[in-house]
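Asker: The following block contains the structure, expressed as structure tokens.
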Amino acid sequence: MRISYTPQQEELRRELRSYFATLMTPERREALSSVQGEYGVGNVYRETIAQMGRDGWLALGWPKEYGGQGRSAMDQLIFTDEAAIAGAPVPFLTINSVAPTIMAYGTDEQKRFFLPRIAAGDLHFSIGYSEPGAGTDLANLRTTAVRDGDDYVVNGQKMWTSLIQYADYVWLAVRTNPESSGAKKHRGISVLIVPTTAEGFSWTPVHTMAGPDTSATYYSDVRVPVANRVGEENAGWKLVTNQLNHERVALVSPAPIFGCLREVREWAQNTKDAGGTRLIDSEWVQLNLARVHAKAEVLKLINWELASSQSGPKDAGPSPADASAAKVFGTELATEAYRLLMEVLGTAATLRQNSPGALLRGRVERMHRACLILTFGGGTNEVQRDIIGMVALGLPRANR
């Protein structure tokens with residue numbers, strides 16, 4: 001096994017770093033980091049992504065017929081990591097989870113319409129799965145879609161629909177067979193692509209302590225063409241699980257951790273304690289930084305292994321057990337890593353961005369708050385452990 005970048009991958013990293021240095025101007029970086037809105041001032045989030053799409057980078061790991069460069073999943077991972085290092089926004093759910101599911105299960109017409117627009121950075125998705133009474137128990141969802149001629153009529157409510165303010169469509173799980181119940185309730189689920197401009201669709205913001213906002217979305221007699229159903233009717237559960245497997249891996253890039261580690265290390269090298277000793281020379285500081293570095297390296301290798309095992313975006317993706325294992329390790333590592341880095345910074349590390357005395361622009365504090373949501377976004381880590389036990393270890397299903 002080669003546990004390093006190939007010469008070609010090193011060249012790609014250099015090319016991407018040069019590209020992002022030009023893309024992320026001081027003005028764009030400042031606008032994206034503003035506390036106004038989840039991803040900065042005005043339309044800078046979508047404009048930045050559209051620029052990456054026009055430049056051909058956003059979907060470089062996709063087949064050329066869909067607007068990509070036909071590169072490997074490893075190259076796509078390198079792009080994701082370099083974007084994170086540069087602070088450039090990437091629509092992970094759209095690019096890395098919804099789009100591969102469309103490639104695997106969508107009709108030719110759906111592929112022709114959605115995929116080139118996603119690759120161009122012009123089309124964004126939100127995920128509509130969780131409901132007030134169906135979060136962890138997703139198969140218990142109650143949002144209905146009733147067939148009426150060439151349309152479905154959708155009624156219901158979803159929770160935790162993130163990035164809805166930027167979305168053109170919602171990837172929506174609905175119940176098309178109300179008769180399914182008990183152990184077979186997952187068999188009555190279908191997936192629809194719902195325009196956010198559809199009559200009867202609305203949403204309200206949900207502000208969180210973690211920092212990133214999310215939303216509640218509402219569907220009141222929303223008419224969705226049958227042509228917008230992905231896969232067969234009542235057979236949407238495999239699409240949901242396929243998308244979630246991709247999502248769980250997309251949540252756990254180590255690049256932001258390495259970025260914060262570098263900033264904290266440099267700060268400790270240039271900051272002295274009350275006795276005049278550099279903080280970096282304290283053993284406990286060195287241990288904290290070393291623990292973060294070592295575990296982030298392990299996460300990087302996990303992602304490399306997952307990317308190397310995929311033949312491309314049309315691949316079925318990681319196994320449920322591998323996706324869940326990466327998600328549990330990566331999200332819990334992030335929480336612990338930012339906590340250890342905040343210990344090094346001291347009490348001022350708890351001050352938020354733009355607060356007087358905030359260290360490193362409040363970046364580590366914000367990342368610590370934001371990463372907490374990842375332990376249950378895409379499926380709670382408790383359920384991920386159940387999946388690992390059942391699929392990888394052959395243990396019986398947990399009683400919940």
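Counting begins at 1 with the first residue displayed.
Glycine is treated like the rest: Cβ placed from N, Cα and C.
Taken from Swiss-Prot, the feature active site, proton acceptor covers E247. Look at Swiss-Prot and you will find I127, G128, Y129, S130, T136, S162, T380, N381, E382 tagged as FAD binding site. In Swiss-Prot, a mutagenesis experiment is listed as E247 to A, annotated with the note Loss of dehydrogenase activity.
Could you give the neighbours, burial and distances for every feature on this list?
Answerer: For E247 (mutagenesis position), the number of other Cβ atoms no farther than 10 Å from its own Cβ, over all displayed protein chains, is 23.
Cβ environment of T380 (FAD binding site): T136 lie under 8 Å away, each six or more residues apart in the same chain.
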Asker: Rounded to a whole angstrom, what is the largest C-alpha distance between any two of the residues I127, G128, Y129, S130, T136, S162, T380, N381, E382 that the record assigns to FAD?
Answerer: 21
